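Feature annotations, reproduced from Swiss-Prot:
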ACT_SITE  Cys144  active site
ACT_SITE  His283  active site
ACT_SITE  Asn304  active site
MUTAGEN   Trp32 to Ala  Probably causes cpl-1 misfolding resulting in its accumulation within the ER and loss of endolysosome localization; when associated with A-35
MUTAGEN   Tyr35 to Ala  Probably causes cpl-1 misfolding resulting in its accumulation within the ER and loss of endolysosome localization; when associated with A-32
MUTAGEN   Ala146 to Val  In t3438; temperature sensitive. Embryonic lethal at the restrictive temperature of 25 degrees Celsius. In oocytes and embryos, causes an intracellular accumulation of enlarged neutral lipid-containing droplets
MUTAGEN   Arg320 to Cys  In t3423; temperature sensitive. Embryonic lethal at the restrictive temperature of 25 degrees Celsius. In oocytes and embryos, causes an intracellular accumulation of enlarged neutral lipid-containing droplets
Amino acid sequence: MNRFILLALVAAVVAVNSAKLSRQIESAIEKWDDYKEDFDKEYSESEEQTYMEAFVKNMIHIENHNRDHRLGRKTFEMGLNHIADLPFSQYRKLNGYRRLFGDSRIKNSSSFLAPFNVQVPDEVDWRDTHLVTDVKNQGMCGSCWAFSATGALEGQHARKLGQLVSLSEQNLVDCSTKYGNHGCNGGLMDQAFEYIRDNHGVDTEESYPYKGRDMKCHFNKKTVGADDKGYVDTPEGDEEQLKIAVATQGPISIAIDAGHRSFQLYKKGVYYDEECSSEELDHGVLLVGYGTDPEHGDYWIVKNSWGAGWGEKGYIRIARNRNNHCGVATKASYPLV
């Protein structure tokens, strides 16, 4: 590959002609081979340039953002991860929450009612009480909704029956299309809960392992890991009610706006991006708690499904009590067990 040609191409894409930018591009290109080795990346000759261009732009974005973080202008750091080479259009395919898929369906949910005079702790983290399975990885399939749904049901099942069982996302990807879900092309957690209720269960992860692609349904009622009796929606946009719900009920499925390069490249800290919407939701994740950072304020603890190498060992802390940042409280629900 002619890296001088690539240098010119990237500069043209960024459309800024400056000595500083040229140095940043050169520095990023020098890190490319190390990145490929560190993350075990292999590309065909025809596709490597595309991924390298994306990597270079992301490296520059990381460097500029982290400079602002060091100056106290940002509350979180960004860094390289296994998806730092993805062009933004490919990255967006990971975000498979499809709110429109549910608009034409009749809702069959219950509404969350907070216990009377309830007092909840200042901090909650359900990872400490064995209600949360290890971080999983959806791969390049837009099945985030399935991971969010299984995560909530895993927690409810463990809370009620005392046993944490990893459940099958592939079962939901393959078998819940009649409920409005579209496998690797997206879906909704509530529709997954409806499928599980009517199907009288979802298989265990061990019996129906994840493949990361749409396949023929082969649910087996003999290997069911958990069931639900329906689901509960929390009040839309109400962070205080969501705080009470996660404190009293356990892990909760939520949808967020993850359609930003800052989210793709998040490394650590309390995530706050002024561009993050409370309505344009595109990614299903699992809320497992909340807390307060002494420097950057209140946050939610959110489990992602992009592997333990992303973010804070697979998790992200999202700003809390900042006008429903990224829509954490807009579409939240949990299954009834």
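Cβ coordinates are placed from backbone N, Cα and C, and glycine is handled just like the others.
Those substitutions? Not in this structure, it's all original residues.
Known features from Swiss-Prot, placed on the structure.
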{"residue": "Trp32", "record": "mutagenesis position", "contacts (Cβ under 8 Å, 6+ apart)": "Met52, Phe55, Val56"}
{"residue": "Tyr35", "record": "mutagenesis position", "contacts (Cβ under 8 Å, 6+ apart)": "Lys41, Phe55, Leu80, Ala84, Asp85"}
{"residue": "Cys144", "record": "active site", "contacts (Cβ under 8 Å, 6+ apart)": "Leu94, Asn95, Gly96, Tyr97, Gln138, His283, Gly284, Val285, Ser305"}
{"residue": "Ala146", "record": "mutagenesis position", "contacts (Cβ under 8 Å, 6+ apart)": "Gln138, Glu169, Gln170, Leu172, Val173, Asn181, Gly187, Ala192, Gly284"}
{"residue": "Asn304", "record": "active site", "contacts (Cβ under 8 Å, 6+ apart)": "Val135, Val285, Trp310, Gly311, Gly314, Tyr315, Ile316"}
{"residue": "Arg320", "record": "mutagenesis position", "contacts (Cβ under 8 Å, 6+ apart)": "Glu239, Lys243, Tyr290, Gly297, Asp298, Tyr299, Trp300, Val328"}
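Following the DSSP three-state reduction, the secondary structure of Arg320 (mutagenesis position) is coil.
Residue environment of His283 (active site) contains 26 other Cβ atoms, counted within 10 Å of its Cβ in all protein chains. In this structure, His283 (active site) is part of a beta strand by DSSP.
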